[in-house]
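Written out below as structure tokens is the structure these notes cover.
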Amino acid sequence: MVLIKEFRVVLPCSVQEYQVGQLYSVAEASKNETGGGEGIEVLKNEPYENDGEKGQYTHKIYHLKSKVPAFVRMIAPEGSLVFHEKAWNAYPYCRTIVTNEYMKDDFFIKIETWHKPDLGTLENVHGLDPNTWKTVEIVHIDIADRSQVEPADYKADEDPALFHSVKTKRGPLGPNWKKELANTPDCPRMCAYKLVTIKFKWWGLQSKVENFIQKQEKRIFTNLHRQLFCWIDKWIDLTMEDIRRMEDETQKELETMRKKGSVRGTSAADA
């Protein structure tokens, strides 16, 4: 058995704008999660071509310990909380696989994302068979809804309900911003359809861990997209060449940060 959810994140930007904004935000957020021996190590970031599909391939290692719940830390052997993330970004489609060498075939997280120029109304964009699609829970993430944010994660300067973009004149996003966006044809819009499939095969812990991971994925998607919108004035003028240069610099920074200082960023909200 696997647990599958589809998260839909609507944003007031175009699919083209989002490509730069998402890469910028991931690089910045990585720095906030790295330090004290934990965090993100970038092994590869290079173009790929496979069966006619072209894009950017990344291989990252996540060194975790304090970022997993206590009930996992208690039973996990030393050195086992290291996760490999491989991503194939053939934008506007992206596929990410997370694995763990200790658990081998008993664990994976698969995130498949389609970025579409709509308001999150398309059904089964990932083309699942009807029986599988019936089991998928759809979760709508509203980046302007503070009630969807963990209290410990809230930052006023990363709140789309308060933020106004000087460069694009977008925001702040009120309670009915999606309806207003639907009635404003000249403002860009898009939706990230993120299909998350989780397998964790460990007797007695399976459903608890699978639900914990899905909860954490929602938390990550919510926080990242709130940041992405509120950082729009920092990335809206950047090109993909700028982003690749920034990623190279970030890779070096992360390596230095991970080896010193204290643990930073999100800790596990124990489920």
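Cβ from N, Cα, C; glycine included.
Original residues only.
Record note (Swiss-Prot), mutagenesis Ser165 to Ala: No effect on phosphorylation by PKC; abolishes phospholipid transfer activity. The unchanged residue is displayed. A mutagenesis experiment is reported in Swiss-Prot for this position, Ser262 to Ala, and the note states: Abolishes phosphorylation by PKC and impairs Golgi targeting; no effect on phospholipid transfer activity.
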Discussion item. What are the sequence-distant neighbours of Ser165 (mutagenesis position), meaning same chain, six or more residues apart, C-beta distance under 8 angstroms?
Written reply: Gly171, Ile232, Asp233, Ile236
Fill in: Under 8 Å by Cβ from Ser262 (mutagenesis position), counting only residues of that chain that are 6 or more apart
Gly35, Gly36
Worksheet entry | Conformational class of Ser262 (mutagenesis position) under the three-state DSSP mapping | coil
Response to the item:
Simplified to three states, DSSP reports Ser165 (mutagenesis position) as coil
